[in-house]
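The note that Swiss-Prot attaches to the published mutagenesis Met44 to Ala is: In mutant 6A; abolished binding to lactate and protein lactylation; when associated with A-70, A-171, A-213 and 236-A--A-238. In Swiss-Prot, a published mutagenesis experiment is listed as Arg70 to Ala, annotated In mutant 6A; abolished binding to lactate and protein lactylation; when associated with A-44, A-171, A-213 and 236-A--A-238. In ATP-binding mutant; abolished ability to mediate protein lactylation; when associated with A-171 and A-240. Here Swiss-Prot notes a mutagenesis experiment, Trp171 to Ala, with the remark: In mutant 6A; abolished binding to lactate and protein lactylation; when associated with A-44, A-70, A-213 and 236-A--A-238. In ATP-binding mutant; abolished ability to mediate protein lactylation; when associated with A-70 and A-240. One mutagenesis experiment named in Swiss-Prot is Cys182 to Ser, and its note says No inactivation. A mutagenesis experiment is reported in Swiss-Prot for this position, Asp188 to Asn, and the note states: No inactivation. Swiss-Prot documents His189 to Gln as a published mutagenesis change and attaches the note Inactivates the enzyme. In Swiss-Prot, a mutagenesis experiment is listed as His192 to Gln, annotated with the note Inactivates the enzyme. In Swiss-Prot, the entry for mutagenesis Asn213 to Ala states: In mutant 6A; abolished binding to lactate and protein lactylation; when associated with A-44, A-70, A-171 and 236-A--A-238. The structure shown retains the original residue. What Swiss-Prot notes for the published mutagenesis of Gly238 to Ala is this: Greatly decreases affinity for alanine with only small changes in affinity for serine and glycine, in a 2-442 residue construct. Here Swiss-Prot flags His564, His568, Cys666, His670 as Zn(2+) binding site. In Swiss-Prot, a published mutagenesis experiment is listed as Gln584 to His, annotated Loss of mischarged tRNA editing activity; when associated with A-666. Among the mutagenesis entries in Swiss-Prot is Cys666 to Phe, noted as: Complete loss of tRNA editing; when associated with F-567 and W-587. Quoted from Swiss-Prot, the note attached to the mutagenesis of Cys666 to Ala states: Loss of mischarged tRNA editing activity; when associated with H-584 the effect is more pronounced. Under mutagenesis, Swiss-Prot gives Arg693 to Lys with this note: Reduces specificity of editing activity for tRNA(Ala), allows editing of tRNA(Thr).
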Amino acid sequence: MSKSTAEIRQAFLDFFHSKGHQVVASSSLVPHNDPTLLFTNAGMNQFKDVFLGLDKRNYSRATTSQRCVRAGGKHNDLENVGYTARHHTFFEMLGNFSFGDYFKHDAIQFAWELLTSEKWFALPKERLWVTVYESDDEAYEIWEKEVGIPRERIIRIGDNKGAPYASDNFWQMGDTGPCGPCTEIFYDHGDHIWGGPPGSPEEDGDRYIEIWNIVFMQFNRQADGTMEPLPKPSVDTGMGLERIAAVLQHVNSNYDIDLFRTLIQAVAKVTGATDLSNKSLRVIADHIRSCAFLIADGVMPSNENRGYVLRRIIRRAVRHGNMLGAKETFFYKLVGPLIDVMGSAGEDLKRQQAQVEQVLKTEEEQFARTLERGLALLDEELAKLSGDTLDGETAFRLYDTYGFPVDLTADVCRERNIKVDEAGFEAAMEEQRRRAREASGFGADYNAMIRVDSASEFKGYDHLELNGKVTALFVDGKAVDAINAGQEAVVVLDQTPFYAESGGQVGDKGELKGANFSFAVEDTQKYGQAIGHIGKLAAGSLKVGDAVQADVDEARRARIRLNHSATHLMHAALRQVLGTHVSQKGSLVNDKVLRFDFSHNEAMKPEEIRAVEDLVNTQIRRNLPIETNIMDLEAAKAKGAMALFGEKYDERVRVLSMGDFSTELCGGTHASRTGDIGLFRIISESGTAAGVRRIEAVTGEGAIATVHADSDRLSEVAHLLKGDSNNLADKVRSVLERTRQLEKELQQLKEQAAAQESANLSSKAIDVNGVKLLVSELSGVEPKMLRTMVDDLKNQLGSTIIVLATVVEGKVSLIAGVSKDVTDRVKAGELIGMVAQQVGGKGGGRPDMAQAGGTDAAALPAALASVKGWVSAKLQ
């Protein structure tokens with residue numbers, strides 16, 4: 001009996017756990033602290049700093065089932081999804097990793113045992129082929145002599161990409177950094193399927209499918225291209241769960257595995273489709289996975305960066321649902337079936353199900369309003385098309401007006417064998433594309449980063465000053481032995497009370513000092529396991545090995561502690577007032593303010609803001625104890641501790657509790673009791689992206705200062721209105737009513753003046769072929785009065801063409817009016833466009849009335865003078 005996808009995932013993890021590997025949970029799809037990467041796209045992403053020597057773990061062997069997304073940037077599979085057997089936007093990468101522990105021998109033996117042992121995957125040995133890098137004799141011999149694979153099934157792959165080490169079988173993290181040869185394992189589906197072994201001209205066929213890639217990181221590539229052997233070689237492997245499931249379930253397409261069969265049936269049910277072979281079902285089944293998990297990991301649909309990629313995927317799915325005949329919103333209904341089919345890998349998603357469904361539903365409803373009109377416009381353009389390519393300008397117009405991503409337009413065109421001029425589209429939309437598509441590789445030169453082998457012990461929970469020793473100094477990213485007065489540097493100590501920026505809390509400031517020197521610390525940051533004090537040596541000199549006294553700015557730290565504790569109280573209060581869908585999406589805690597981003601689909605009502613504020617202040621008055629406990633991560637989650645979005649946690653974590661009101665994982669610094677906070681006030685609530693709100697708040701002395709400021713403003717307003725704070729609202733209402741009355745009277749006077757001006761103007765009209773033409777520049781007339789004047793003049797003049805202009809603060813306002821009986825010969829929109837072009841502007845409107853603006857007031861007289869000749873030509 002074949003294993004289910006969930007069973008295969010668990011078997012992989014169980015196998016490597018039995019081989020001494022730590023089972024590590026999948027990291028977020030949003031890479032932590034890695035601006036070089038759009039989405040997590042491989043199992044090794046969360047271990048990148050470990051491989052680079054910037055981070056240390058308490059284990060040297062790990063195994064994961066990592067959620068990955070490839071859509072956008074270098075790894076863009078979107079346009080192929082649904083049309084091929086193995087392309088996905090979302091997939092799970094099974095992997096095992098060695099950080100300086102085992103190397104080639106064990107890595108290969110582990111892979112062979114898992115794949116072929118009757119206890120595990122039990123694949124026929126004769127169906128497995130392998131490739132190795134051309135010069136990797138060690139791997140070749142292990143496969144041949146120890147594993148026993150015949151030579152004809154071991155293929156050496158050289159530099160097949162046009163440069164040294166540019167090979168399918170040589171992996172590198174970037175232009176510099178860790179790299180090394182890899183060996184890949186292929187499964188032969190049999191001669192009933194077309195295709196040849198890897199390295200052959202027919203390798204693109206579907207007969208031989210790569211199922212596992214094992215990378216041997218044994219070199220550090222320098223900027224000049226030289227390869228230095230790594231002191232502790234490592235192993236990074238990746239096997240696509242969906243691919244190995246297809247092999248083990250004896251199907252040739254990933255979309256035929258149990259997971260996708262179930263999802264496809266769910267898609268058919270919510271869309272009303274009956275043909276289960278329809279490619280649109282595959283597209284939607286794939287896309288619900290990437291969309292749901294991206295939203296669960298904090299990405300919201302938007303027009304920038306990750307949010308734009310998410311929006312593209314959602315809209316592509318909705319369009320395919322439209323093709324299947326879906327009559328109402330359907331996409332969000334697939335979140336439940338997805339959770340069911342993902343098993344243990346869907347637990348994070350289940351906790352946020354309501355929020356994910358709401359975001360998908362809202363986005364689909366917004367897009368549905370324009371989808372029909374956009375498709376109609378595209379159909380119209382395709383009907384007019386004489387060749388086989390849609391121009392880029394039309395593709396851009398569809399994006400700009402209807403929100404059609406270009407790949408959605410390309411999808412529609414592809415079904416009709418029509419290409420899209422993507423170069424033309426890119427030219428029209430270069431800036432948007434630059435923002436939306438970030439580089440997706442490991443492009444940063446990590447050799448230039450500060451790398452510290454030593455670790456710093458943080459003692460700032462209990463101390464604000466202590467003595468330490470300088471273990472490293474860096475100037476401009478380079479290690480030095482000493483610094484002198486006036487130099488900016490990063491100072492690393494063996495132990496420190498300074499808190500390094502983490503979890504939204506800013507780094508400490510303060511001073512490092514000794515008998516003959518003073519170093520002003522302006523920021524504190526982490527460098528792997530070391531803590532770096534960033535600042536400037538104010539006096540004296542400092543060298544590695546010197547003893548220092550480290551003093552944190554105590555008053556600043558105290559204000560930060562209050563703000564951080566208030567952030568936890570507010571998070572819990574938001575979940576009580578708004579609902580448990582609220583989860584933290586980001587935060588900033590400094591000594592002046594706390595800023596908190598959270599998931600919520602609409603602006604908070606004033607009464608909700610007040611309720612949160614009151615609830616937090618109630619907890620402050622309760623003077624709850626703030627306690628910390630160190631425990632296992634799983635135990636903390638079982639206790640209900642909330643985790644911070646985007647943070648990485650060790651297996652042992654710090655749990656912060658405030659009585660019975662709040663429990664969160666947190667490594668920051670906090671007050672001793674909630675009463676220390678004193679007072680909490682929300683000063684703003686706003687939106688930052690679709691489905692994400694932001695609150696800014698102040699505490700303690702800062703909150704009291706805002707109370708005083710509000711009181712002072714009220715007193716000032718009361719004084720200006722000659723009242724007091726008790727009757728202030730009545731006074732304001734009275735002033736507003738008087739203002740409205742005066743504005744009404746002023747408007748009446750303006751209309752009377754305009755009517756009089758119109759009467760005076762009518763006598764200036766001239767006759768052009770039986771039509772009255774009036775062209776005039778007016779001074780002292782508001783632009784919005786021009787329309788009223790044109791209406792009056794049309795009533796007075798009968799068959800007429802009118803052009804009026806006025807200049808206010810250097811800006812030209814134009815209006816053209818044409819009586820109905822003349823619009824067959826002269827259209828107001830064309831006339832105003834001709835005039836506006838001459839004054840550096842543009843405009844438009846109906847055939848009988850059109851408006852425009854311009855910036856070149858000096859050109860106005862000549863532009864108005866050109867009207868008579870233009871009109872005369874039209875009326876001939």
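Each Cβ is built from the backbone N, Cα and C atoms, and glycine gets one as well.
Nope, none of those substitutions made it into this model, it's the original residues.
Considering only the mutagenesis positions Met44, Cys182, Asp188, His189, Cys666, His568 (Zn(2+) binding site) has Cys666 as its nearest partner by CA-CA distance. Counted within 10 Å of its Cβ, the other Cβ atoms near His568 (Zn(2+) binding site) come to 26, all protein chains included.
Counting Cβ atoms from all protein chains shown, His564 (Zn(2+) binding site) has 25 others lying within 10 Å of its own Cβ. Taking Trp171, Cys182, Asn213, Gln584, Cys666 as the mutagenesis positions under consideration, the smallest Cα distance to His564 (Zn(2+) binding site) is found for Cys666.
The Cα of Gln584 (mutagenesis position) lies closest to that of Arg70, out of the mutagenesis positions Arg70, Asn213, Gly238. Look at Asp188 (mutagenesis position): DSSP puts it in a strand. The Zn(2+) site is defined by His564, His568, Cys666, His670, and by the 8 Å test on Cβ atoms against their centroid, the other residues of the chain that qualify are Arg561, Ser565, Thr567, Ile626, Leu656, Glu664, Gly668, Thr669. A helical conformation is recorded for His568 (Zn(2+) binding site) in the three-state DSSP classification. Put simply, Gly238 (mutagenesis position) is 5 Å from Asn213 (mutagenesis position) when counted between their Cα atoms. If you compare Cα positions, Arg70 (mutagenesis position) sits closest to Gly238 out of the recorded positions Trp171, His189, Gly238, His670. Residues within less than 8 Å, Cβ to Cβ, of His189 (mutagenesis position) and separated from it by at least 6 positions along the same chain comprise Asp206, Arg207, Tyr208, Ile209, Asn252. Within 10 Å of the Cα of Met44 (mutagenesis position), the following mutagenesis positions from the list Trp171, His192, Gly238, Cys666 place their own Cα: Gly238. A separation of roughly 11 Å, to the nearest angstrom, links the Cα atoms of Gly238 (mutagenesis position) and Cys182 (mutagenesis position).
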